[in-house]
Each structure stands twice: as C-alpha cells, then as structure tokens.
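Peer 1: Here Swiss-Prot flags Y39, G64, C65, S66, D89, N90, D117, I118, N132, R199 as S-adenosyl-L-methionine binding site. Under its mutagenesis annotations, Swiss-Prot gives D89 to L the following note: Lack of activity.
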Amino acid sequence: MSHRDTLFSAPIARLGDWTFDERVAEVFPDMIQRSVPGYSNIISMIGMLAERFVQPGTQVYDLGCSLGAATLSVRRNIHHDNCKIIAIDNSPAMIERCRRHIDAYKAPTPVDVIEGDIRDIAIENASMVVLNFTLQFLEPSERQALLDKIYQGLNPGGALVLSEKFSFEDAKVGELLFNMHHDFKRANGYSELEISQKRSMLENVMLTDSVETHKARLHNAGFEHSELWFQCFNFGSLVALKAEDAA
C-alpha cells in the first residue's frame, strides 16, 4: 500500500542531499505521480514499446528500476517464450519493495531483481533497455560510457527508452516549463515549503541535460535513430534504435 508523501511538509533544519532511502521508498508511488507530469503515460507506453521490440529468447533491462513499475509494464506486454527481465537498482529500500511488487503479479516471464550499480552490470542479448528517470542521477562524465555499453549490448533492431527531466538551451522556454511544473505540483497538493525543500535536496544530485545533449550522446554511442516520443513540460522520454543491420 502506498502512503501519501508528506516528507517535506514541515521545515527541515539540515536538508542534505537526496537519497532513495526507506522513507522515500515508502511514499514513492504517490511522490512520483504528484511530481512527474505524464509518468503514468510513460509507464503505459513503455509496455507498448515492449510489445513491439522485445524478441523471443532475449533479455530486457530496467536500469534504475525503483519499485518496478516499468518492469511490470514490460512484463505484461511480453508475448514470447524464453524472455527474461533484469531489473537493477542500487537502493536496498527500493529493491526490497520491488521484489514484493514483482512477486505479487504472476506472469510467465521471469524477472531477476538485482541490488547493484547499473554501471557494473553487463548488458547482453538485449532487445530492449529502459532508463526511466535514472541517467540524470549519474555524474555527467559517466553518462556516455553507460550509453555506449547499452548500445553494444543491444541486439540489432533493439530499442533504448530514455526518460528524463530536461533542461533547455532557450532560457525563456526553460523558465516557462519550470514554472508550469511547479504549478503542476501545487495543483497536486504540494505546498511551497515542500516544493522548495525537495528542490534543495535534489539540486546537487539530479543534474539535467537538454534533449539536444541526450541526442548527441545517443548518436555518439552508435544509435542510428533517436527521437523524443513524449514530453510534458520539462519531463519527457526518448526512444533510440539500433539498426537492424548493425554489426
């Protein structure tokens, strides 16, 4: 059962940096629905993309799986034999709950839920990889190497789904979408104090990129095609495709 997010409703003397700890994991479903515009649509559409791209006898990776929402969406839409989903997160609290969520929904496709660092996981025989609001928490200097590894581990014709919060090269547009996002959170019941305190904790650990920067990295990794398929305010998702005739 999900609890309502009230983590920042009272003043916190020393905020520190954001961590995905037990307190966050407990309220995460409510938090992300009220904080990330379009999140439910992205999760649903990841399942539709899985139906199109997952191939028999291959693996799907959910890198930074949190509580397993994307993993479950993928699994509901796999209709092939001998597939496996590998879900990884470095937060013990998230992984504990993820295992419970996965076990609560029975399906033929097995899921390996792993507590670990996505930078250390080998990507092999993959028809689809999901990075759902995960890359933004890596150091910018480490992002290209992860995308390179994903490209190498994808089979020809495979897909990467990359969802992120974006920054914008046009400052005026960035300001507008930033303010619209805050309006969204206010409309979902967050107070000015809650919005401010959460932003202060996130600003040193969640470093956003522009869509142009993401596309450049994907191109450098080897992806022949990439495009933004969903956006709501300053949140969105790209799909990157490995050519069917890639070596």
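Glycine is treated like the rest: Cβ placed from N, Cα and C.
What does the local environment look like for each feature on the list?
Peer 2: Listed in sequence order, I32, Q33, F235 are the same-chain residues six or more apart from Y39 (S-adenosyl-L-methionine binding site) with CB atoms under 8 A from its CB. DSSP gives Y39 (S-adenosyl-L-methionine binding site) a helix state.
DSSP assigns D89 (mutagenesis position) to a strand.
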Peer 1: Would you count the other C-beta atoms found within 10 angstroms of the C-beta of C65 (S-adenosyl-L-methionine binding site) for me?
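Peer 2: By my count, 29.
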Peer 1: Please determine which of the recorded positions listed here (D89, D117) has the lowest count of neighbouring CB atoms within 10 Å.
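Peer 2: Least crowded of the recorded positions D89, D117, by Cβ count within 10 Å, is D117.
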Peer 1: Taking the Cβ of N132 (S-adenosyl-L-methionine binding site) as the centre, count every other Cβ atom within 10 Å, in any protein chain shown.
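Peer 2: Its Cβ has 23 other Cβ atoms within 10 Å.
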